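Annotated features in Swiss-Prot:
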type	residues	note
MUTAGEN	Asn86 to Gln	Decreases molecular mass of beta chain; when associated with Q-103 and Q-145
MUTAGEN	Asn103 to Gln	Decreases molecular mass of beta chain; when associated with Q-86 and Q-145
MUTAGEN	Asn145 to Gln	Decreases molecular mass of beta chain; when associated with Q-86 and Q-103
MUTAGEN	Asn291 to Gln	Decreases molecular mass of alpha chain; when associated with Q-354 and Q-374. Decreases secretion; when associated with Q-354 and Q-374
MUTAGEN	Asn354 to Gln	Decreases molecular mass of alpha chain; when associated with Q-291 and Q-374. Decreases secretion; when associated with Q-291 and Q-374
MUTAGEN	Asn374 to Gln	Decreases molecular mass of alpha chain; when associated with Q-291 and Q-354. Decreases secretion; when associated with Q-291 and Q-354
Amino acid sequence: MMKTLLLFVGLLLTWESGQVLGDQTVSDNELQEMSNQGSKYVNKEIQNAVNGVKQIKTLIEKTNEERKTLLSNLEEAKKKKEDALNETRESETKLKELPGVCNETMMALWEECKPCLKQTCMKFYARVCRSGSGLVGRQLEEFLNQSSPFYFWMNGDRIDSLLENDRQQTHMLDVMQDHFSRASSIIDELFQDRFFTREPQDTYHYLPFSLPHRRPHFFFPKSRIVRSLMPFSPYEPLNFHAMFQPFLEMIHEAQQAMDIHFHSPAFQHPPTEFIREGDDDRTVCREIRHNSTGCLRMKDQCDKCREILSVDCSTNNPSQAKLRRELDESLQVAERLTRKYNELLKSYQWKMLNTSSLLEQLNEQFNWVSRLANLTQGEDQYYLRVTTVASHTSDSDVPSGVTEVVVKLFDSDPITVTVPVEVSRKNPKFMETVAEKALQEYRKKHREE
């Protein structure tokens, strides 16, 4: 009985020092060397993460340059579009100031046009738009009774659509510019740090075990953020998390600034294009619900409505016919330029979305390192410390020859990884395999939280 008890105590003691059944003792020196090698691998992965951040920084800067070029094109297109709109409004004003001609002819046609237009529009709405037909019908009746054939004759609906489109486009660009400028100032501050402009020093410095435990600065020692956050001596224990946290906070702030505008009402209903028969029904439905002007798009389906558009008043007033031609020409130019502007605006929005996506990647690259660094509260010199190595025999529950290694990443909870039989403890890749699996396990756990 006494022999059995002594044997059990001996096994416990050897377990504490790293020895396991079926294998020779793993000495403290071996555990330290394993920790040393594993820490080198973790250090390399941190360096890779930082290099990845720098690559994303380059992409963000490239995207921003493309955005600036696109914005310049937008401003040029906006000026041309507004000039065309001004010409259209001037032609419309001149046409309205002329004494009415052909009024009797147009009024007679208008009275026959209205019932057909209403019936055609309500059939379309009931079939395609479906919701709220009763309210839309009453709204349309009022709209048609208040409209004049002259408004119809000079394409007033197209002019109104242009002006509404211009208002929405201006608002959308203002919203994007406002939020991007906020994000941009944060990004600029982030990237001005010397960490992004110089190669960082090696993050891991191997010290004799007799010296005080410490870690060197991860970022360049004279970095603005390191300098402001860590005014203490470089020989004091390093607050690793404090170096990453400002970056994460700034990235999150930039993301919030970029995300706001994509959820604003302006982006839920972007400016409409000039839709002809057979085009986007959803936009027509929205216009009908908004102010009934969408129904005027269906004028080509009613004979009497088409006749109004073809009324020729040049015999009675040649100047009116001339002004109408000028109005039609300026209207076509304004519509074409507005379509072009809308395409540029969409491209600009895609650039904004791309920047937002790159910020998400930037956050992902920094986040796992920061979360890992957040665990670093002690003065242990190792990024990865090996606490137990167990090589299993055929008597254990684990397959024979497999090695179980328990490690800690900084001050994390212990992580157990298994190393296959073909990678023995003497294999140079042994600790690289252990560290790689430990980081994978850590990242997996982090994603699941």
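Just so you know, glycine gets a Cβ as well, placed from its N, Cα and C.
Recorded residues Asn354 (mutagenesis position) and Asn291 (mutagenesis position) have their alpha carbons 35 Å apart, per Cα-Cα distance. Considering other CB atoms within 10 Å as the measure, the emptiest surroundings among the mutagenesis positions Asn86, Asn103, Asn145, Asn291, Asn354 are those of Asn145.
Rounded to a whole number, the C-alpha distance linking Asn145 (mutagenesis position) with Asn291 (mutagenesis position) is 13 angstrom.
Of the recorded residues, Asn103 (mutagenesis position) and Asn291 (mutagenesis position) place their C-alpha atoms 25 Å from one another. Counting only the Cα atoms, the space from Asn291 (mutagenesis position) to Asn86 (mutagenesis position) is about 23 angstrom.
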